[in-house]
Structures are given as C-alpha cells and as structure tokens.
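Peer 1: The feature domain 'Thioredoxin' is assigned by Swiss-Prot to 35-162. What Swiss-Prot says about the mutagenesis result for Cys78 to Ser is this: Alters glycosyltransferase efficiency towards a subset of target proteins; when associated with S-81. Swiss-Prot gives this note for the published mutagenesis Cys81 to Ser: Alters glycosyltransferase efficiency towards a subset of target proteins; when associated with S-78.
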Amino acid sequence: MKWCSTYIIIWLAIIFHKFQKSTATASHNIDDILQLKDDTGVITVTADNYPLLSRGVPGYFNILYITMRGTNSNGMSCQLCHDFEKTYHAVADVIRSQAPQSLNLFFTVDVNEVPQLVKDLKLQNVPHLVVYPPAESNKQSQFEWKTSPFYQYSLVPENAENTLQFGDFLAKILNISITVPQAFNVQEFVYYFVACMVVFIFIKKVILPKVTNKWKLFSMILSLGILLPSITGYKFVEMNAIPFIARDAKNRIMYFSGGSGWQFGIEIFSVSLMYIVMSALSVLLIYVPKISCVSEKMRGLLSSFLACVLFYFFSYFISCYLIKNPGYPIVF
C-alpha cells in the first residue's frame, strides 16, 4: 500500500510538471509573437518566422493579409495590394486601440518574401484577406494556415479604400464594437452646401417677398414638419436604432430598403418630399383655374402642365414603392 501511494504521488508530480512546462512554452510563444507587432498592431511574416506563425496561437483569431509589395517575374506591380494595405493597417490600429480585449493577431505576408506560403495555399493571384477563427482546444495541435478553415474578405478595387466596410466585416467576426473614423469628403460637402444655398436663396429672394402673412406660413411649415415624420416612419427608425444613411457594397447610398417591413432613415425625408410635391401640385391644380389675372388659354395650359407633372411624380412614387413591394399590381 505504501509503494502504491508513492507511485501515485510520483505520477501526479510528473503530470503537473508536464502541464506547467507546456503552459510556460505556450506563454513564451505568445510573448515572442506579440513582440513582433508594429505600431498599428500588425505582424510582418518572414521566411524565418513563417513556420512558427503559421501554427497559430491558442485562443486567437488570425487575420492574414497576403500581398505583393514589389513586382512579379514580369515586372508588374499590384496596385490593389498597395491601396488595401492602408485600409488594413488603419482598421488594425482602430481595433488595437478600441478593442484591446479582443484576442486577435494581424499578419501581413509578402508572397515575394515567403514563397512557401504560395505553395502551401496554392495561390494563383493576390491580394487575399482571410480570417482564421481560433481552433478548438483539442485540435490546436492540428491548426495550420494551409489546412484550417477561414473566412475570406472579397477584395475588389471598389472597396480597397473602404475602411468602414472592412471594419464592419472584422467586427462581426470578432464580435466587437468599433468606430472607424472617416476622412472628410470635401467634394460631397461642397455638393450639399451649394444645393442648400441655392434652395435658401430661392426661398429668401423669391418666396418670402411674396408672402404677406409670414407667421401663418411658418406655422404651416412647422405643422407639416411635425406631421410628415410621424406618418412616414420616424418612430420606427428611432425604436429600431436604424442608421440614417445606409450604403451598399459599392459604397452607394441606398435610398429605399427592399421590403415593406423595414426602412432606412433617409426614407423619411424622401417619402415626405414626394408627399409634399404631389400635395402642392394637387392644390395648384385646384387654384389655377380660379386665377382671374391669367387668360383662359394660359390657365388651360398651366393646368395641363401641372397634371402631367403630377402624373409623372405619382408614377415615380409607384416605382419607388415597387422596390418595397414588388408584387404591387398597379403599375403605370
């Protein structure tokens, strides 16, 4: 019995020693890998450290950007690679600063510097952006970049510089919340500024001088301003925390959602504007025939013109509604 107890104690001591040694080795490997990060949190893969890095780190997401900084054998460079690399480093820096608790490692590998990666992944072109999720604890020893499953980000020239789209892609996979800063778009600002100034000057110089009762006009505008958001879905947008402007994969503004049970914030204003225009045209159609200072022939021409414009706007309204409800039967 005494010898049996001694054997059990020795066996437990050996197991504890092996566990402590393996834990220390794993910790040592993590520390060694983390020291390779640059200022934005990205690790550059070389031919020397590739065997170590390609085995991954337990519990960490591996975000791998495969690029070509120089030229290929034909002397051609990869412009898409250069364009996306700025986006890659920018988003990596945002995640490093805003979500330090997230267990992830960003890697950049140049196919000219690490040809073994090209053979392992059987690459035919560049660039590629892949994300390896952490391996299960019992399968960590089998984890390798060349054999493990991954998520792939679609890289095309249209989204190469879109930090918001790439940040959203990673945030969903890593299950984190980040805010990607956007560069100030001068061209877009000038466009909206000029448009607003034209409308403002037109109202000030043309509309207001002809208004005798300005208080009544402002009261009507205020009433419409309160009424229209209510009937066009402002509360729905507010309750569901829907963003005001949504963009598609090509960074274009989506003015209408593809379903009658959902809407974007911008739809409040687009639908309100269509209601206002059609209401104004209907009112003008009623009052134009009653204008005495205009000849009967001119009143007839104006009425016909307003009717055509109203028909056009209603047809446009129906075409927008078909985006929401493609099965709507009345189309003209």
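Glycine residues also receive a Cβ, built from the backbone N, Cα and C atoms like all the rest.
Every position carries its original residue.
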Peer 1: When you tally the Cβ atoms that lie within 10 Å of each candidate's Cβ, which of the mutagenesis positions (Cys78, Cys81) has the highest tally?
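Peer 2: When each Cβ's neighbours within 10 Å are tallied, Cys81 leads.
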Peer 1: Of the residues in the domain 'Thioredoxin' (35-162), how many are helix, strand and coil by DSSP?
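Peer 2: Once the DSSP states are binned, the domain 'Thioredoxin' (35-162) shows 40 helix, 29 strand, 59 coil.
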